[in-house]
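So that you can see what the record holds, here are the features copied from Swiss-Prot:
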type	residues	note
BINDING	Gly100, Asn101, Pro102, Gly103, Val104, Gly105, Lys106, Thr107	ATP binding site
MUTAGEN	Lys152 to Ala	Complete loss of strand transfer stimulation activity and self-integration protection
MUTAGEN	Arg187 to Ala	20 fold decrease in ATPase activity due to impaired ATP hydrolysis
MUTAGEN	Asn202 to Ala	60 fold decrease in ATPase activity due to impaired ATP hydrolysis. No effect on ATP-binding and polymerization
MUTAGEN	Arg220 to Ala	12 fold decrease in ATPase activity due to impaired ATP-binding
MUTAGEN	Arg224 to Ala	60 fold decrease in ATPase activity due to impaired ATP-binding. No polymerization
MUTAGEN	Arg268 to Ala	Almost complete loss of ATPase activity due to impaired ATP-binding. No polymerization
Amino acid sequence: MNISDIRAGLRTLVENEETTFKQIALESGLSTGTISSFINDKYNGDNERVSQMLQRWLEKYHAVAELPEPPRFVETQTVKQIWTSMRFASLTESIAVVCGNPGVGKTEAAREYRRTNNNVWMITITPSCASVLECLTELAFELGMNDAPRRKGPLSRALRRRLEGTQGLVIIDEADHLGAEVLEELRLLQESTRIGLVLMGNHRVYSNMTGGNRTVEFARLFSRIAKRTAINKTKKADVKAIADAWQINGEKELELLQQIAQKPGALRILNHSLRLAAMTAHGKGERVNEDYLRQAFRELDLDVDISTLLRN
């Protein structure tokens, strides 16, 4: 591909609104000014270097475009269950807990809820942002408060002013990383601003506040929980909905997908496997079938015991 072809290819994509200079810059490592100048043949720097970088970007772009398009989002029975808890917390200005095993679709459901509703904010807690200051800072950034104070007191007051009157919903993903002090801070923020709050994560989110592990601090928060949703495993209806979205309806394929979805990682493993199987089948001009699914399980070297499935 020569420089003229690269310029023409990029110009076509931008003019057809398939991408933007900003997106190309972000993904290629070049500045928007450099890309614009290069496309218009006005770049005074090393055109050869820039052309090589943009050729690599173009090749990757077209390779991705040729892949079979996965379903953007599948509204499963579990998704509806999670959304019900989120709507309840929002409408009643209360706290809800959504807990469950990894890979059952909690995070994707929350992201879609945020995308399709106004005044919904979501942050994901990591060990490095599990303190009061770091957690509140994450929330401030999510709220667009890029110049928020960097001290706990002023930051908490700024967040209260920002959230008051919004009738919004704050979703805290991976909330099992949070200790009593941070949860108490979030509880007070929720109460004072009358927003909804959803704490989401593994079962430790809830078990910390109940049973033998319950401390005085956790017990105070527990008494404020209005709704708890526990998702222990993937429902058969969820797998069927995902299979339908991928246009997979053979009995053997459905049975295999159902068995895999019961393993640790559930829908996450299922989606990775479906994408790889779809890529392989697409390259051969065929539809996804049982053989492609089994091959995908093998190639992904999944950390699940599927040996009995593959022998059947």
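Placement of Cβ uses the backbone N, Cα and C atoms for every residue, glycine included.
Shown on the structure are the features that Swiss-Prot records.
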residue: Gly100; record: ATP binding site; DSSP (3 states): strand
residue: Gly105; record: ATP binding site; DSSP (3 states): coil
residue: Arg187; record: mutagenesis position; DSSP (3 states): helix
residue: Arg220; record: mutagenesis position; DSSP (3 states): helix
residue: Arg268; record: mutagenesis position; DSSP (3 states): helix
Review point. In which DSSP state, out of helix, strand and coil, do we find Lys152 (mutagenesis position)?
Key: helix
Study note, to complete from the structure: Cα nearest Val104 (ATP binding site) among mutagenesis positions (Arg187, Asn202, Arg224) -> Asn202
Review point. Is Asn202 (mutagenesis position) helix, strand or coil when read with DSSP?
Key: coil
Study note, to complete from the structure: Around the Cβ of Gly100 (ATP binding site), other Cβ atoms within 10 Å, all chains included, total 23
Review point. In the same chain, which residues outside the set Gly100, Asn101, Pro102, Gly103, Val104, Gly105, Lys106, Thr107 have their CB within 8 A of the centroid of the CB atoms that define the ATP site?
Key: Ile231, Ala266, Leu267, Arg268
Practice item. Name the one residue among Arg187, Arg220, Arg268 whose Cα is closest in three-dimensional space to that of Gly103 (ATP binding site); these are the mutagenesis positions. Key: Arg268
Practice item. Could you round the CA separation between Thr107 (ATP binding site) and Lys152 (mutagenesis position) to a whole angstrom and send it over? Key: 28
Check your understanding: C-alpha of Asn101 (ATP binding site) to C-alpha of Asn202 (mutagenesis position): distance in Å?
Key -> 6
Exercise for review: To the nearest whole angstrom, state the Cα distance for the pair Gly105 (ATP binding site) and Lys152 (mutagenesis position).
Suggested key: 33
Practice item. For Arg187 (mutagenesis position), write down the residues of its own chain that are at least 6 apart in sequence and whose Cβ falls under 8 Å from its Cβ; none is a fine answer. Key: Ile95, Leu197, Arg220, Leu221, Arg224
Check your understanding: Among the binding-site residues listed here, Pro102, Gly103, Gly105, which has the most company in the form of other Cβ atoms within 10 Å of its Cβ?
Key -> Gly105
Point to revise | Alpha-carbon spacing, Lys152 (mutagenesis position) to Lys106 (ATP binding site), which is rounded to whole Å | key: 30
**Study point:** Candidate with the highest Cβ count within 10 Å, taken from the recorded positions Asn101, Thr107, Asn202
**Key:** Thr107
